[in-house]
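Chemist: Before I ask anything, let me first share the structure, which is written out below as structure tokens.
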Amino acid sequence: MFWIAKTLIAFLILLKTDCYKIAIPANLIDEVNPVLEFVDFRVQVIPYETKPLWRIKQESFKIVGISIENGLFSVCNCLILGASAIILPEQYDGHLAAAAIVQSIADNTNVPCVSLHLSPPTRPSTHLHPHLNAKSLAVAAFIKREKWKDVVVVFEEPDELLEITDMITAGHFDPDSFSSQLVRLKHGDDYGNELKHIKNKLDRYRIVINIPLQKALHFLEQAANMSMCGVLYHYVVMDMDLVTVDIDSIRGIEDCNITSFGVHDVNSEYIEDIRQEIVHKSSIRLPKKGVPYTTSIWIDTLRLLIRSMKSIQIWDEPRCGSSWKSGSDIKKRFFENPLAGISGDLHWAPSGERSNYTLHVYRRTLSFQKFAEWSSRTRRIASSEAVVIANSSEKLTLEGKHLKISVYLEAPFVMITSNGSYEGYCIDLLHKIANILKFTYTIQKVRDNAYGSKESNGKWSGMVGELQRGDADLAVASLTISYGRSEVIDFTVPYMHLGISILFKKPRIRDSDWFKFMDPLSTQVWIMTFASYFVVSVAIWIIAKISPYEQFERDEDNGQYKPVDNQFSLRNSFWFTVCSLMQQGSELCPRAASTRLLTGIWWFFALILISSYTANLAAVLTTRRMETPIENADDLAAQTKIKYGTLGRGSTMSFFNESKIETYERMWQLMSSSPGLFVQSSKEGIARVKSSDYAYLMESSMLEYAVERDCELMQIGGLIDQKGYGIGLPKGSPYRELISTAILRLQEKTELTELKEKWWKDKSVVCEQPKRKDQDDGESIGGIFIILVVGLVLTAVLVIFELITTRKPSPAQSQVIRHVNVIPSFKLGFFRWNVN
């Protein structure tokens, strides 16, 4: 145990005349041997003309231990054996002193020393890793490219926190517009508490994971079990080997949206060719895609060292205490001999570090696909044309996916049957879309029974909130597309167009009205007509009194004027105008031009009035009209008797709240001042309309459904606004275009129209409509008979009054009285004639 704790295991490439010898740590012999087998194969294919092919033989491998107490002797002993290069191991934590000894001796003797460790020891050594903060810079560039405003960064060890600090520093993020939250994981494999904290407390959906690969996979698997996958959540995994993992084999992670990085393009033909060589010529175990990061660094390091040594003539051997001349040549060739390595093109900076390297950026929705590259030279992420073309060849599909569907119960869109299953317009629509795109789904009712509105704490309720939190993949309901919602979720194209309208109860058809013949003219017109009749009658009487042509008549024989009786007495004037109004003739005829002018104007007035009355009377008597106290939203806003309101949440309420139109502003002021005007459901609003003087402002689609099934309800006016229903998806969902295309396809085939006909039209309900009447039953004009009877009675009373008030009969009256005695003779003659 003491030896393990105090010993650094170094890999020594030993130079002999017939082979290279390499010392390998005992605990890594099984891992490294396959790599050396592959390098042996790669060296064999390098042609040389001046000397025979040098080979690496597995049986020549040797283990060399360098202790801290005896470090100088151990290294010098290795050099005596002919070591031509030293490779420091991948891990030497706790042995920094021994590593420093090896590095110092290598520098003094000029023996090439290459480190497999990501970070160099106290003295810089040559290594093939990208810079220590390369991943941090790449992640920072990705966050800025995506314009994220907040992230959660997950880590476990202090050195991982150091990389995160580098990331935040390198990003130069504006503290006013960007925030990050650090979450340190406890040791172990259970991350449930940390995930609950992220989901419920932090309420953030962009998570950077900087932990080892296996731990990262456990973290993602547990996140998937807590419904923290899907297009809403986005994970950035900093481990370089994630892209080589068959992630679809891990339950639940296949739905996670993940971005990761790698040193090579796992989908390139070059990497695939190398993979095939490794598989066929060695026992290295490789994943299904790409080459693991550590393996690629191993292979590139050995290949570059061997190529550098084989490119020169080595005449001397290294010795402790002296500088090895051939070592300088090997180092020079090492940096001057570029290599297209598995870990990328190898270029070097003067400091001995890699430069001009590229990290490939992968995004996973269906599978890991390269979509961009990060360059160490520009420190930016850019999508090359080749990457764009490659990505365009990947066909996005929902086939085989299983989606969680959030629904809101609202007839006829979504309803529950007696056996607990769902039905309705939206359910049929979802089924048709699923058949087109070949996905399966599970339906879940929205927990808080709301469409979704922004709360005072900035969070969204209802289906919108579930999409934001990742609790649902789709929201399929009568979900209105609005500006506020579209800022936090995505919508498909509208599957139905609609607007806000007014639901009101039908007025009762007025019972039999014997004075209906007065309806063609309003009360005001009747009053004005009688007033005109009185004024014109008096005017004719006055003008006739004044005009000389109504007092005298020209004698045609001698041309002299002789006085005559004025025919337009006050009584005759009223009689004359009423005869004209009733379009009847009279024995009176005006003589003067003034009276004739007034008479002509009165006749014109009577003509228009009677014509209008006749036309309106025909319509009134043939159709039973239902009179409503309001005709549109303006009428509703202008009165106070009929109360009105909307659903207490949702887009209709938001429309009136945000409207700048004066009428709707007044309506909102009234509604907001009386919270009792709002209802909790459309069912409650409809019941309130039927039971009281209440108008319910609702979306026309549900209004049509209610009117179709209840003959007591009706729509008032047209649409107040124009909008549409769409299917909701999480923001940035790649499936929006697929589902929108499916909706357009159904629309083109008129299947959406058929669905509406199916769910809106109720053939069992037939509402009686006002009908035209071919015959009048007398109910509408019975009043004229009443007027006739009253007129006869008044006439009889009047004639009796005239007889009583006249003391001495005039000659004419006496003649009439005498004629009364002949009535019996008239009756007798009538009966005789009838008998004959």
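Residue numbers in this text run from 1 along the chain shown.
The backbone N, Cα and C atoms fix where each Cβ goes, and this holds for glycine too.
Just lifted these from Swiss-Prot, have a look:
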BINDING   SER478, LEU479, THR480, ARG485, SER651, THR652, GLU699  L-glutamate binding site
MUTAGEN   PRO121 to Leu  In xu261; abolishes cold receptor function. Decreases signal transduction during cold thermoreception signaling in intestine and ASER neuron
MUTAGEN   PRO130 to Leu  Abolishes cold receptor function
MUTAGEN   MET582 to Arg  Normal cold receptor function
MUTAGEN   GLN584 to Arg  Normal cold receptor function
Chemist: If you count CB neighbours within 10 Å, which one among the recorded positions THR480, GLN584, SER651, THR652 has the smallest count?
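Modeler: Output over recorded positions THR480, GLN584, SER651, THR652: least Cβ neighbours within 10 Å is GLN584.
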Chemist: When you rank LEU479, THR480, GLU699 by Cα distance to MET582 (mutagenesis position), which of the binding-site residues ends up on top as the closest?
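Modeler: Result for MET582 (mutagenesis position): the nearest of the binding-site residues is GLU699.
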Chemist: Around the L-glutamate site formed by SER478, LEU479, THR480, ARG485, SER651, THR652, GLU699, which additional residues qualify by having Cβ within 8 Å of the site's Cβ center?
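Modeler: Near the L-glutamate site, the remaining chain residues are TYR451, ILE481, SER482, GLY650, LYS723, TYR725.
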Chemist: Round to the nearest Å and give the CA-to-CA distance linking THR652 (L-glutamate binding site) with PRO130 (mutagenesis position).
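Modeler: PRO130 (mutagenesis position) has its Cα 57 Å from the Cα of THR652 (L-glutamate binding site).
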Chemist: Got a sec? Which of these recorded positions, PRO130, SER478, LEU479, ARG485, GLU699, has the most Cβ atoms within 10 Å?
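Modeler: Result for the most crowded candidate: LEU479.
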Chemist: May I ask you to report the DSSP-based helix, strand or coil state of ARG485 (L-glutamate binding site)?
Modeler: helix
Chemist: Cα of PRO130 (mutagenesis position) to Cα of ARG485 (L-glutamate binding site): how many Å, rounded?
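Modeler: Taking the Cα atoms only, PRO130 (mutagenesis position) lies 44 Å from ARG485 (L-glutamate binding site).
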Chemist: Taking only the Cα atoms, work out how far GLU699 (L-glutamate binding site) lies from GLN584 (mutagenesis position), in Å, as a whole number.
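Modeler: Rounded to a whole number, the Cα-Cα distance is 57 Å.
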Chemist: What kind of secondary structure is THR652 (L-glutamate binding site) part of, going by DSSP in three states?
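Modeler: Reduced to three states, the DSSP call for THR652 (L-glutamate binding site) is helix.
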Chemist: With every protein chain in view, what's the tally of Cβ atoms within 10 Å of the Cβ of MET582 (mutagenesis position), excluding that atom itself?
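Modeler: I count 10 other Cβ atoms within 10 Å of it.
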Chemist: Quick one: what's DSSP say for SER478 (L-glutamate binding site), helix, strand or coil?
Modeler: coil
Chemist: Just to verify a number: CA distance, GLN584 (mutagenesis position) to ARG485 (L-glutamate binding site), in angstrom, no decimals.
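Modeler: With distance taken Cα to Cα, ARG485 (L-glutamate binding site) is 72 Å from GLN584 (mutagenesis position).
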